[in-house]
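K.L.:
This structure is in structure tokens; I'll ask about it shortly.
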Amino acid sequence: MEWDSGSDLSADDASSLADDEEGGLFPGGGPIPYPVGNLLHTAPCGFVVTDAVEPDQPIIYVNTVFEMVTGYRAEEVLGGNCRFLQCRGPFAKRRHPLVDSMVVSEIRKCIDEGIEFQGELLNFRKDGSPLMNRLRLTPIYGDDDTITHIIGIQFFIETDIDLGPVLGSSTKEKSIDGIYSALAAGERNVSRGMCGLFQLSDEVVSMKILSRLTPRDVASVSSVCRRLYVLTKNEDLWRRVCQNAWGSETTRVLETVPGAKRLGWGRLARELTTLEAAAWRKLSVGGSVEPSRCNFSACAVGNRVVLFGGEGVNMQPMNDTFVLDLNSDYPEWQHVKVSSPPPGRWGHTLTCVNGSNLVVFGGCGQQGLLNDVFVLNLDAKPPTWREISGLAPPLPRSWHSSCTLDGTKLIVSGGCADSGVLLSDTFLLDLSIEKPVWREIPAAWTPPSRLGHTLSVYGGRKILMFGGLAKSGPLKFRSSDVFTMDLSEEEPCWRCVTGSGMPGAGNPGGVAPPPRLDHVAVNLPGGRILIFGGSVAGLHSASQLYLLDPTEDKPTWRILNIPGRPPRFAWGHGTCVVGGTRAIVLGGQTGEEWMLSELHELSLASYLT
């Protein structure tokens, strides 16, 4: 994240800020919660900010003085913990034995208890030379009295300790005195360093600078000074930030969710970024879906859950449509009378395109596997299914995966063909044109054939494939592999992000989900993917949630511990995402898909619970 330091304030400006009783940086007014006086030494101070919300409290900002004194550039240390300064040089893996462990323990204690720390600790420059760090750590509290950031002010002092040469070091950094003398007078004065930014109008700062930052960065920038704090309280700015970071379609969907306006864009951005308000709850709804069935497909249209088809008694394919309106005070399943329904089927996909249009593809019918396409406008009067006769269709299949691109294009991948043959192809159908034509997406290399996997869209035109029942030679096995493809490229190709010995596969940090199929994949704002449920072997819990951000340089799996009552079972074909902020899991606690009067809801924002 990018921060702008307040450490260039002149003495008069700093005193004015510290004495202003109307507040400035933080809610409720009052003095600035970190010692401005410490920034006014004759010699400049290092200034470091860490994110107390994230695991291991990563560094999110260092000022120029820190870089010049320690020899570490900002890009080398951002995202890491400050403890690297206790190691002698960039190649050292352990804390140096001369570093006082009692002081380190006291620092940890103060951070854990949320209190300020003051003391001295031996640190090392990048070249391995020692210096004493007169350190002051101050916790910063958010609106809900939780610690959001920790500010560290560092006054570095030369120390005469002969430690000998540093292994792997080929150069010697300048001494601290030389660095201080090299600093121009203007660089020591914060107000001069920031005047270029503050000469801009509020409109330019908000619309041309702040709106282009990520939600995390905007939250960080708000702590720089009073003016930026006030600017970042504007709801229109936060909406623009969310739109730029998450896309217009996601923003539009979020606007339709009940309660979003009451929560506000600033709070919504925070909760959907940190997932701090995510919670499970169990719901009971009225109505019924008769006859009972399994292996149906569910999809969300706005705040409505739509269920189509399924496998009835004696493997009877179904072709009826049911709707559950979650906007209702008392939601209940209602049978929708539609004209010209498709042939009955199960193992198909049901996908939403163009707002209120539903697309059915494939599945297993009375006469075998299908590769037909039907579209239903749920808001039409009366609703009528119509068949789309796309040219050059894919092979008939079931238990494939599908997703939508740009709101108009259907993408179909894999599945099971005749005689149990697993497929590895990927097709695209543009439903916005009058006579759609199926187009296979060619790739020099494709992931192993599979069924029961998921496709997720992120970053505009990128798709991510996860899991499924994959084929390797004569063997079929549950998979936890991750593959991505960028469809904006001239020649799209599959890339293996993580995998079990796949070509070019990486080894992600964290704990990867156990291999599975027919699981749930939830697209989160910003490109992150949430995985849970499905068919998992062994004693692993299917209700455990796993988070992956494929946009990171080194994607890392993270386990999420969400409060509430999660379902013991969740199936991909029976789960849908409503409004971009709620995952609705159909079926009872014991996994019986036909118990559709019981739902489990994963809410990602507090206004939904």
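Cβ from N, Cα, C; glycine included.
Don't look for the substitutions in this one, it keeps the originals.
As annotated in Swiss-Prot:
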DOMAIN    32-114  domain 'PAS'
MUTAGEN   G46 to E  Loss of binding to GI
DOMAIN    118-161  domain 'PAC'
MUTAGEN   G119 to D  In ztl-21; long-period phenotype, decreased interaction with SKP1A/ASK1 and loss of binding to GI, NFXL2 and APRR1/TOC1, but no effect on binding to PHYB
DOMAIN    195-241  domain 'F-box'
MUTAGEN   D425 to N  In ztl-1; affects circadian clock by lengthening the free-running period of clock-controlled processes, but has no effect on binding to GI or NFXL2
MUTAGEN   G452 to D  In ztl-27; long-period phenotype and loss of binding to APRR1/TOC1, but no effect on binding to GI or PHYB
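Could you place these features in context, so I can see how deep they sit and what lies close by?
P.N.:
Across the domain 'PAS' (32-114), DSSP classifies residues as 34 helix, 10 strand, 39 coil.
Listed in sequence order, the residues of the same chain lying 6 or more apart from G46 (mutagenesis position) and placing their CB within less than 8 Å of its CB are V62, N63, V65, F66, V69, T70, N133, G152, I153, Q154, F155, F156.
Listed in sequence order, the residues of the same chain lying 6 or more apart from G119 (mutagenesis position) and placing their CB within less than 8 Å of its CB are V103, E106, I107, R134, L135.
DSSP assigns D425 (mutagenesis position) to a strand.
G452 (mutagenesis position) falls outside any helix or strand according to DSSP and counts as coil.
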K.L.:
Just to verify a number: CA distance, G452 (mutagenesis position) to D425 (mutagenesis position), in angstrom, no decimals.
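P.N.:
Distance (Cα to Cα, whole Å): 14 Å.
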K.L.:
What is the three-state DSSP composition of the domain 'PAC' (118-161), stated as helix, strand and coil residue counts?
P.N.:
0 helix, 31 strand, 13 coil
K.L.:
For D425 (mutagenesis position), what is the tally of other C-beta atoms lying within 10 angstroms of its C-beta?
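P.N.:
D425 (mutagenesis position): 19 neighbouring Cβ atoms within 10 Å.
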K.L.:
Just to confirm my parser: what is the rounded mean pLDDT across the domain 'PAC' (118-161)?
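P.N.:
87, rounded to a whole number.
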